Amino acid sequence: MKAARFVLRSAGSLNGAGLVPREVEHFSRYSPSPLSMKQLLDFGSENACERTSFAFLRQELPVRLANILKEIDILPTQLVNTSSVQLVKSWYIQSLMDLVEFHEKSPDDQKALSDFVDTLIKVRNRHHNVVPTMAQGIIEYKDACTVDPVTNQNLQYFLDRFYMNRISTRMLMNQHILIFSDSQTGNPSHIGSIDPNCDVVAVVQDAFECSRMLCDQYYLSSPELKLTQVNGKFPDQPIHIVYVPSHLHHMLFELFKNAMRATVEHQENQPSLTPIEVIVVLGKEDLTIKISDRGGGVPLRIIDRLFSYTYSTAPTPVMDNSRNAPLAGFGYGLPISRLYAKYFQGDLNLYSLSGYGTDAIIYLKALSSESIEKLPVFNKSAFKHYQMSSEADDWCIPSREPKNLAKEVAM
């Protein structure tokens, strides 16, 4: 901590030459400290100590920001130099500097605690458009440069880590703001954004109705919901887990939206639409949600592309300077939904029967003690990943025009 104070005292403003990199360099030497859902609950329990949360976050948030800033710096130069990526980078550096100022403040100073909440709100608002702005930077880069397969793979690797980092920092900031802010705007039954008794089926039904409303507006019809729940831990009891309802709703809404669109378009000439079937199962270790549609499915070669940040079936949106930047069209729905699932050690997978339909499966941890943040860390392994060079494929690639062996034998 003394080293951090020395760096602070030696730093002036953001405009000082070479000062910002020293801040980033200092905090990037630390690894992020992942928290479990149980620890996040303890931070917000009745005996929650604002000073403890303050002391943790003023160190942890700069560490997480600095780690991902180091990864931004080793991206292709043409990408880093785009106006969009430069803007995102400036937001992260400014936020890091804002937070580091509190290293000189005492946790016993009530004004410092109050100012810290205000700063977290300011940082959260500043980062509001990070996702579409970074997406725009990728588009600018791809429009200007030819992107080889290895670079494309590295972009996927980076964006997974960048957006997971963003999910984690927003989670920590939201928890502190909701619990310790003077204006109590959260759900009284929640601890911050966490519901200790999350009714999974209720979230499923709400996400379905939200998706259905959009489907009705666009297609003037929508499929029904057929829901089954199986509680393998406590038979005949409702299914509840400790979770973040907004994260679960985000995943479900995206999957229902895709399932409804596929169903309506595939069955447009049918007298009625096949219902979307959902089964929710609580086991000893996992909570599993399977969403099945009869929307015609997708070919196997397309499945991996659906989780690519550079693939979308919607037209590419145009960015403007408003705060309401679009997300549809960037192709980010499924990959970011998968990140939400993976954030607390879960997963999201698609299994498709081309010509029939698709199963989407969400896996979540059933126990809060096992729901631990999955966080990227900038280290030698991460750096090495970006240094991979393009090598020849060690599997035969089928030719689009196979040789005519009969003709060759005749010759």
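Note: Cβ is positioned from N, Cα and C throughout, glycine not excepted.
Model, not experiment: these values are computed from the prediction.
Positions annotated as domain 'Histidine kinase' by Swiss-Prot: 138-368.
Long-range Cβ proximity for TYR157 (mutagenesis position), meaning a same-chain Cβ under 8 A and a gap of 6 or more residues, is found for HIS385, TYR386. Under DSSP, TYR157 (mutagenesis position) is assigned to a helix (H, G or I) in the three-state scheme. The mutagenesis experiment TYR157 to Phe is recorded by Swiss-Prot, whose note states: Loss of activity.
Here Swiss-Prot notes a mutagenesis experiment, ARG161 to Ala, with the remark: Loss of activity.
Same-chain residues at least 6 positions away in sequence with a Cβ under 8 Å from that of MET260 (ATP binding site) are, in sequence order, SER211, ARG212, CYS215, SER222, PRO223, ILE276, ASP293. Reduced to three states, the DSSP call for MET260 (ATP binding site) is helix. For 254-261, ASP293, 312-313, 329-334, the entry in Swiss-Prot reads ATP binding site, with the evidence type experimental evidence.
If you draw a 10 Å sphere around the CB of ASP394 (mutagenesis position), it holds 5 other CB atoms from the protein chains shown. Here Swiss-Prot notes a mutagenesis experiment, ASP394 to Ala, with the remark: Loss of activity; when associated with A-395.
For TRP395 (mutagenesis position), no same-chain residue that is 6 or more apart in sequence has a Cβ closer than 8 Å to its Cβ. For TRP395 to Ala, Swiss-Prot lists a mutagenesis experiment annotated as follows: Loss of activity; when associated with A-394.
The Cα of ARG161 (mutagenesis position) lies closest to that of GLY333, out of the binding-site residues GLU254, LYS257, GLY333. Cα of GLY333 (ATP binding site) to Cα of ASP394 (mutagenesis position): a span of 33 Å. Proximity of LYS257 (ATP binding site) to non-local residues of its own chain (separation of 6 or more, Cβ distance below 8 Å) is seen for SER211, LEU214, CYS215, GLY333, given in sequence order.
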